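> Just passing along the structure, written as structure tokens.
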Amino acid sequence: MSKNQSVSASEDEKEILNNNAEGHKPQRLFDQEPDLTEEALTKFENLDDCIYANKRIGTFKNNDFMECDCYEEFSDGVNHACDEDSDCINRLTLIECVNDLCSSCGNDCQNQRFQKKQYAPIAIFKTKHKGYGVRAEQDIEANQFIYEYKGEVIEEMEFRDRLIDYDQRHFKHFYFMMLQNGEFIDATIKGSLARFCNHSCSPNAYVNKWVVKDKLRMGIFAQRKILKGEEITFDYNVDRYGAQAQKCYCEEPNCIGFLGGKTQTDAASLLPQNIADALGVTVSMEKKWLKLKKLSGEPIIKNENENINIEFLQSLEVQPIDSPVDVTKIMSVLLQQDNKIIASKLLKRLFTIDDDSLRHQAIKLHGYTCFSKMLKLFITEQPQVDGKGNETEEDDIKFIKGILDFLLELPKTTRNGIESSQIDNVVKTLPAKFPFLKPNCDELLEKWSKFETYKRITKKDINVAASKMIDLRRVRLPPGWEIIHENGRPLYYNAEQKTKLHYPPSGSSKVFSSRSNTQVNSPSSSGIPKTPGALDSKKHKLSDEEYERKKQKRLEYERIALERAKQEELESLKQKLKLENERKSVLEDIIAEANKQKELQKEEAKKLVEAKEAKRLKRKTVSQSQRLEHNWNKFFASFVPNLIKKNPQSKQFDHENIKQCAKDIVKILTTKELKKDSSRAPPDDLTKGKRHKVKEFINSYMDKIILKKKQKKALALSSASTRMSSPPPSTSS
């Protein structure tokens with residue numbers, strides 16, 4: 001053991017003696033008891049992580065991950081960002097940082113205790129009356145994470161079924177913990193070593209719920225410093241559920257005698273520790289209320305669903321807020337709260353703030369995200385129910401208006417938080433349901449519309465500017481100030497004062513000491529380059545003349561540095577503009593070429609369409625001419641053969657000759673009609689005049705055929721007669 005540890009142990013022993021002198025029971029140490037951890041692990045299934053009944057269960061109601069505003073701080077290969085001594089807003093509001101989601105604090109920061117399973121060293125031992133117990137193997141500091149309470153995360157119906165089942169199976173111990181409304185952790189069969197933590201009416205630990213990624217997880221934390229060998233206990237009456245009340249063996253002076261069950265007695269905690277702290281409730285306030293209830297003879301009933309005493313909660317007067325610590329406690333509970341009664345009590349306390357520094361603290365601790373969630377909670381169709389079971393929708397409306405008024409009072413900041421929380425969208429939906437709130441909503445939205453949005457400083461920005469500026473990770477700014485990024489350079493910005501500075505504002509704390517032993521106020525350790533006017537290691541008094549000369553030299557150096565920075569920024573902007581113009585020119589050429597190709601394609605397509613149309617019209621014209629010719633042929637063929645047969649001279653021809661004559665006559669008549677008018681169709685009915693003309697044409701045609709036939713016959717006879725009258729040719733002897 002080191003010297004410091006010896007001193008610490010001595011101080012702890014003094015504290016125990018003092019407590020004993022004041023009437024408190026001295027802390028018992030069990031470090032001599034055998035370590036039965038291995039034996040205890042055989043009594044249940046040890047889980048690496050909780051088992052969820054479905055994907056939806058155990059999920060934190062706010063789906064958007066909330067980043068902290070810390071910056072990574074590596075030393076000896078370890079990222080010390082977001083540690084116990086930091087102002088990490090995630091740590092303060094019970095949210096763990098997640099690798100690759102927190103953009104500025106870097107990976108593997110110190111706010112990942114659940115994810116990395118950074119448990120305190122503990123051991124299991126056998127107690128006299130309580131079965132197994134958990135003891136500290138080393139001293140545990142106040143608020144240190146001890147262990148995660150793991151098990152099967154189930155819904156309320158399954159929880160009630162298991163209560164009955166375990167009771168019927170005569171289980172001696174119960175291991176249910178409420179995770180959130182309607183959801184429970186059951187560590188009876190599957191869990192972690194934390195299930196063996198026993199109850200005490202004067203506990204040294206407490207249970208708290210943390211948001212890890214998108215899930216709520218439950219951890220056990222030290223309420224005060226716990227000595228090595230001391231048993232680790234918490235108050236079951238607040239945090240744990242069981243079917244039947246059981247005898248308590250904690251042996252504390254204030255022991256109430258029983259734990260579990262539905263009825264609370266004299267020393268029972270009426271509220272979970274974190275809610276009591278957020279409301280400013282002290283142990284003396286609880287005892288006073290319990291005493292009054294006992295004197296009146298009334299039973300003290302806790303809420304079956306949430307294990308809190310609604311009657312006590314409703315009786316509380318609003319406690320004033322005195323410090324940023326109070327704001328932190330309230331905001332950490334509000335972010336996880338979906339109980340309207342608890343939320344309304346916390347909001348009433350928050351509404352009493354009349355100091356801008358405290359309002360800034362509320363904004364800093366994911367304020368806009370929290371108020372967005374609260375508005376949604378009170379907008380829901382389900383009205384608030386008071387301690388007597390009465391629905392009070394008017395109270396819901398009152399709190400919605402109260403939140404709007406509080407938001408209106410908040411000092412001006414950047415618009416980043418409003419946009420990331422989407423609270424403006426929630427406010428825009430209110431007038432549709434509550435028209436009388438439209439003026440309040442419009443006024444608030446008008447105020448927010450004037451806020452400016454800035455890029456946040458990122459890890460990359462810090463690395464680039466590291467040699468030219470103060471290490472931003474170690475600068476603590478006054479309320480209302482934040483670090484933004486503008487034109488590639490970090491600035492200190494106060495939206496309320498409309499002020500931007502290149503260096504930390506007055507009122508900010510000095511640069512925090514780094515983890516090395518460098519001098520914090522020296523220019524080199526703070527990240528500011530040494531100037532000719534920097535302090536020498538050996539200080540000596542300067543004459544007025546020498547002081548003025550050094551001052552002028554320093555001012556000249558700063559002026560030159562400022563001019564150089566301006567020139568560099570101007571050159572950078574010119575280069576960016578040149579590159580932008582070149583890219584624009586190339587883009588315009590590409591667009592022009594694309595348009596040209598598009599026009600050519602359009603022309604080709606147009607020509608193709610015109611050619612197709614011309615071809616179609618030609619086909620249509622030919623087709624129409626052929627159709628008319630066919631119709632005229634059909635028209636004449638309907639009566640020409642009959643007229644030929646009736647002609648007296650037709651008897652001189654056989655059937656085939658008459659058929660051929662009919663075809664020829666029809667073709668001749670059709671040709672004549674089309675020559676007269678190529679677009680005229682044949683009439684539907686044959687007129688007498690037309691019939692007469694066709695008949696005359698047929699008679700004329702037949703006469704010509706007969707005449708030709710006779711002439712041909714006569715010519716043939718004449719030729720034959722000539723051959724017969726000619727003397728035969730002479731033959732030679």
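Positions of Cβ are set from backbone N, Cα and C atoms, glycine also.
Every residue here is the original one, so none of the noted swaps is modelled.
Pasting the relevant annotations from Swiss-Prot:
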{"type": "DOMAIN", "residues": "63-118", "note": "domain 'AWS'"}
{"type": "DOMAIN", "residues": "120-237", "note": "domain 'SET'"}
{"type": "DOMAIN", "residues": "244-260", "note": "domain 'Post-SET'"}
{"type": "DOMAIN", "residues": "475-507", "note": "domain 'WW'"}
{"type": "MUTAGEN", "residues": "R195 to G", "note": "Reduces dramatically histone methyltransferase activity toward nucleosomes"}
{"type": "MUTAGEN", "residues": "C201 to A", "note": "Reduces dramatically histone methyltransferase activity toward nucleosomes"}
> Looking only at DSSP and grouping its letters into three states, which state does R195 (mutagenesis position) belong to?
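Reduced to three states, the DSSP call for R195 (mutagenesis position) is helix.
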> Rounded to the nearest Å, what's the C-alpha distance separating C201 (mutagenesis position) and R195 (mutagenesis position)? Just drop the number here, would you?
17
> Using DSSP, how many residues of the domain 'SET' (120-237) fall into helix, strand and coil, respectively?
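Computed counts for the domain 'SET' (120-237) are 19 helix, 53 strand, 46 coil.
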> Provide the three-state DSSP residue tally for the domain 'AWS' (63-118): helix first, then strand, then coil.
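Helix, strand and coil residues of the domain 'AWS' (63-118) number 8 helix, 5 strand, 43 coil.
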> Using a 10 Å radius around its CB, how many other CB atoms surround R195 (mutagenesis position)?
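The Cβ of R195 (mutagenesis position) has 24 Cβ neighbours within 10 Å.
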> Measure the Cβ-based neighbour count of C201 (mutagenesis position), defined as the other Cβ atoms within 10 Å of its Cβ.
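There are 24 such Cβ atoms around C201 (mutagenesis position).
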